[in-house]
Amino acid sequence: MKSQTFFLLFLVVLLLAISQSEAFIGAIANLLSKIFGKRSMRDMDTMKYLYDPSLSAADLKTLQKLMENY
């Protein structure tokens, strides 16, 4: 009976360790996809698409300041 209890406890701890490591690996994969994903790379170029010939350099500078924390 003691060996069965020990075996059950061991399996529960093993399953907990596997699920925790899976969540950790998933979080790392999610972070990497956010950093290197296509959407993230496109979002870094937002100022490139704001170019309008009628805007002055001061206007662009003001827009960049406004978009810094967006």
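Every residue, even glycine, has its Cβ placed from backbone N, Cα and C.
What you see is the original sequence, not a version with the noted changes.
SER33 (mutagenesis position) falls within a helix when secondary structure is assigned with DSSP. Using a 10 Å radius centred on the Cβ of SER33 (mutagenesis position) and all shown protein chains, the other Cβ atoms total 12. Here Swiss-Prot notes a mutagenesis experiment, SER33 to Arg, with the remark: Kn2-7: Shows a higher anti-HIV-1 activity; when associated with 26-K-R-27.
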